[in-house]
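Copied over from Swiss-Prot:
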- 37-227: domain 'GH11' (DOMAIN)
- GLU122 to Ser: Does not affect the pathogenesis (MUTAGEN)
- GLU122: active site, nucleophile (ACT_SITE)
- GLU214 to Ser: Does not affect the pathogenesis (MUTAGEN)
- GLU214: active site, proton donor (ACT_SITE)
Amino acid sequence: MVSASSLLLAASAIAGVFSAPAAAPVSENLNVLQERALTSSATGTSGGYYYSFWTDGSGGVTYSNGANGQYAVSWTGNKGNFVGGKGWAVGSERSISYTGSYKPNGNSYLSVYGWTTSPLIEYYIVEDFGTYDPSSAATEIGSVTSDGSTYKILETTRTNQPSVQGTATFKQYWSVRTSKRTSGTVTTANHFAAWKKLGLTLGSTYNYQIVAVEGYQSSGSASITVS
């Protein structure tokens, strides 16, 4: 059974505790970064894919790029926040396939994750999660059926938090899959269209779009391949 304190901590995560990654500078030596484990924030290209790894620096997390669309992440210590994964430097209404293993212990998400600007929006299409269901701490405003499951649609607001445009106040859009999975295809256009029908309009300019693992005050491991 989850304790009351754990529930309060989990509820705060979606409401504003999870720290969104700011745009980290692209490394000057991407070939070196591709071949070593990362423990501090970085972005770049690896195996023909864009990658983004952000950490608040307070937890024990290691991110490693593999061949093509593969990456791995492990985290310990039950503290701190990170987000990392592979995908594309510019998002779009693409179909994204992924497969792999995802073994969280505590608060964590596996999702298609990205940003837009004008306006500034952070979005999640959550495919799997750890002990905390992110849809439990916000009001469901709709749903969409896509890729073999129903997704709950949520909207939250972040105030004076890190973003791809520095510290800012912005909306978060969420689709949370009701039948969790660790492999499959995500048709992002279906989610974007469903959000728009509910008045959740993405920005006119797409920033990066990745299949990400995120952890908050938890531990675990994952190995994901994106295509």
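Note: Cβ is positioned from N, Cα and C throughout, glycine not excepted.
Every position carries its original residue.
Not measured: the values here are computed from a predicted model.
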* Structure fact -> For the mutagenesis positions listed (GLU122, GLU214), most other Cβ atoms within 10 Å of the Cβ sits at GLU214
* To do: Give me the Cα-Cα distance between GLU214 (mutagenesis position) and GLU122 (mutagenesis position), rounded to a whole Å.
  => 14
